[in-house]
Amino acid sequence: MSQTTTNPHVAVLAFPFSTHAAPLLAVVRRLAAAAPHAVFSFFSTSQSNASIFHDSMHTMQCNIKSYDISDGVPEGYVFAGRPQEDIELFTRAAPESFRQGMVMAVAETGRPVSCLVADAFIWFAADMAAEMGLAWLPFWTAGPNSLSTHVYIDEIREKIGVSGIQGREDELLNFIPGMSKVRFRDLQEGIVFGNLNSLFSRMLHRMGQVLPKATAVFINSFEELDDSLTNDLKSKLKTYLNIGPFNLITPPPVVPNTTGCLQWLKERKPTSVVYISFGTVTTPPPAEVVALSEALEASRVPFIWSLRDKARVHLPEGFLEKTRGYGMVVPWAPQAEVLAHEAVGAFVTHCGWNSLWESVAGGVPLICRPFFGDQRLNGRMVEDVLEIGVRIEGGVFTKSGLMSCFDQILSQEKGKKLRENLRALRETADRAVGPKGSSTENFITLVDLVSKPKDV
């Protein structure tokens, strides 16, 4: 039976890999502030919780508490090095781990769980919510384009087949509303190519099938980004709530900058600097690190390159010395602040969803080199739909290809046009998160669903 309570207790089930848990916690913090009478129990692994709660504990609302659950790795287990091995171990143990965590939270708070909020990857939360008679509110951390491919996964497989796309890579996904410029090659692994039988692929397949059953799906985007996608997803899902972009609502906290990046930028001309970063997960293959280095050296564009220390071994001999006068290679950079600086004129990126919106916030055109997952879809959207950046020709870094991108964005009329499009997009996004904007109204709806549970 469904449950209504004046003392809401929201169980939040996180996916503790990549950058999934942090944006979910960001939403929970907003919800906790908007519904101070509710209690939010946040469940993730100890490693994940330590990384996302540590820096914000002094400002964390008192109605949020984290609970550590098992990572599913048996004691003494030796990893075999299989792709997504850690995800598989976690996923197998997760249903029972989350249940045990909720029992503990109920005992501590004295409140029964009244609502399940979960990362969409935790698809079995649908079954748990049904068993408990609760609303299930999955959070999609990426964009509406990738969400659509999962919701339509069975139709896509029926149309394209699952025996590979060789020779059909550039055919268009024009049978899915809002996806007419997407090519087969842009799809994520696990949709029609890759190991479709892996536990991770099967998990995402099942997720796409059950999302239409959710009480509401909420997402870090805004309705006006793509009317076609928005309207179609509204027709496929019970309730579809765009509540972002998050970085325009709650700017990331200012963190101490020990690398000197921001001071260095003060000495550079407007829109002259190339910023390079591929997120917290990805490093380009060694040959592409070399190609990027050669392009920077030959073009002599000022640059800041956020490169992990362990990847420095792939830099060409003498590169750091030769570029010292106009470039910085640092192990980490305050990305949002760097992209917001007027000196930055281009962003070489993997095209992750969060990085994309930090670039939009700063008005910086993107040079996209996608690697996996939704990144290819995002790159296509950046170049062909939104027209706020370019993709690397051929999909891999080459010296000549990069130099051409630098020239287009920093020196040619195209760069000016991209920046104009970015300004217009930023203005539209700002309206969405404004007092009467669509994202603001949708967030009010989400608060109502979370704090005043109704029939599921």
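Using the three backbone atoms N, Cα and C, a Cβ is placed for every residue, glycine included.
Close to GLN84 (quercetin binding site) in the fold, though at least 6 residues off in sequence, lie SER198, LEU199, PHE200, each with a CB less than 8 Å from its CB. Swiss-Prot lists SER18, GLN84, HIS150, GLN188, GLY373 with the feature quercetin binding site.
For GLN188 (quercetin binding site), other Cβ atoms within 10 Å of its Cβ number 21. DSSP assigns GLN188 (quercetin binding site) to coil, not to a helix or a strand. If you look up Swiss-Prot, you'll see SER18, HIS20, GLN84, HIS150, GLN188 marked as kaempferol binding site, on the strength of experimental evidence.
Mapped onto three states, the DSSP output places ASN354 (UDP-alpha-D-glucose binding site) in helix. Taken from Swiss-Prot, the feature UDP-alpha-D-glucose binding site covers THR19, THR141, THR280, SER306, TRP332, ALA333, HIS350, TRP353, ASN354, SER355, GLU358, ASP374, GLN375, and the record attributes it to a large-scale study or a structure entry.
Among the mutagenesis results in Swiss-Prot, HIS20 to Ala has the note: Loss of catalytic activity. The residue drawn here is the original one. When other Cβ atoms within 10 Å of the Cβ of HIS20 (mutagenesis position) are tallied across all protein chains shown, the result is 20.
According to Swiss-Prot, the feature active site, proton acceptor maps to HIS20, an assignment based on similarity to another entry.
While the structure shown retains the original residue, Swiss-Prot records the natural variant GLN47 to Unk with this note: In strain: cv. Pinot noir. Just so you know, the Cβ of GLN47 (variant position) picks up 11 other Cβ atoms within 10 Å once every protein chain is counted.
For the natural variant THR91 to Met, Swiss-Prot gives this note: In strain: cv. Flame Muscat, cv. Italia, cv. Muscat of Alexandria, cv. Pinot noir, cv. Pinot noir /PN40024, cv. Red Globe and cv. Ruby Okuyama. The structure shown keeps the original residue. DSSP assigns THR91 (variant position) to a helix in the three-state reduction. Every protein chain considered, the tally of other Cβ atoms within 10 Å of the Cβ of THR91 (variant position) stands at 20.
Quoting Swiss-Prot on the mutagenesis of THR141 to Ala: 6-fold decrease in catalytic efficiency. Applying an 8 A CB threshold to same-chain residues 6+ apart, the list for THR141 (mutagenesis position) reads THR19, HIS20, PRO23, LEU24, ASP119, ALA120, ASN220, TRP353.
Among the sequence features in Swiss-Prot, the natural variant GLY161 to Ala is noted as follows: In cv. Red Globe. Counting only residues at least six positions away in the same chain, the Cβ atoms of VAL192 sit under 8 Å from the Cβ of GLY161 (variant position).
Among the natural variants in Swiss-Prot is VAL289 to Leu, noted as: In strain: cv. Flame Muscat, cv. Italia, cv. Muscat of Alexandria, cv. Pinot noir, cv. Pinot noir /PN40024, cv. Red Globe and cv. Ruby Okuyama. With a 10 A radius on its CB, VAL289 (variant position) counts 21 other CB atoms from all the protein chains.
Long-range Cβ contacts of ARG312 (variant position) within its own chain (separation 6+, distance under 8 Å): VAL329. Quoted from Swiss-Prot, the note on natural variant ARG312 to Ser is: In strain: cv. Flame Muscat, cv. Lambrusco Foglia Frastagliata and cv. Muscat of Alexandria.
Under the DSSP three-state reduction, TYR326 (variant position) is assigned to coil, being neither helix nor strand. Recorded in Swiss-Prot as a natural variant, TYR326 to His carries the remark: In cv. Red Globe.
Neighbours of GLN375 (mutagenesis position), defined as other CB atoms within 10 A of its CB across all chains, total 26. GLN375 to Asn appears in Swiss-Prot as a published mutagenesis result, with the remark: Impaired catalytic activity.
Here the residue is the original one, but Swiss-Prot notes a natural variant at this spot, LYS399 to Glu: In strain: cv. Flame Muscat, cv. Italia, cv. Muscat of Alexandria, cv. Pinot noir, cv. Pinot noir /PN40024 and cv. Ruby Okuyama. In three-state terms derived from DSSP, LYS399 (variant position) belongs to a helical segment.
Within 10 Å of the Cβ of ILE444 (variant position) there are 13 other Cβ atoms, across all protein chains. Among the sequence features in Swiss-Prot, the natural variant ILE444 to Lys is noted as follows: In strain: cv. Flame Muscat, cv. Italia, cv. Lambrusco Foglia Frastagliata, cv. Muscat of Alexandria, cv. Pinot noir, cv. Pinot noir / PN40024, cv. Red Globe and cv. Ruby Okuyama.
The number of other Cβ atoms within 10 Å of the Cβ belonging to SER18 (quercetin binding site), over all protein chains shown, comes to 15. If you take the Cα of ASN354 (UDP-alpha-D-glucose binding site) and the Cα of VAL289 (variant position), they are about 23 angstrom apart, rounded to a whole number. Ranked by CA distance from THR91 (variant position), the binding-site residues SER18, GLN188, THR280, TRP332 have SER18 at the top as the closest. Nearest to HIS350 (UDP-alpha-D-glucose binding site) in space, judged by Cα atoms and limited to the recorded positions SER18, GLN47, TYR326, GLY373, GLN375, is GLN375.
A straight line from the CA of LYS399 (variant position) to the CA of TRP332 (UDP-alpha-D-glucose binding site) spans 24 Å. Fewest other C-beta atoms within 10 angstroms, among the recorded positions HIS150, HIS350, LYS399, are seen around LYS399. Taking the binding-site residues THR19, THR280, ASN354 in turn and counting surrounding C-beta atoms within 10 angstroms, the largest count is reached at ASN354. THR280 (UDP-alpha-D-glucose binding site) and SER18 (quercetin binding site) have their C-alpha atoms 8 Å apart, to the nearest angstrom.
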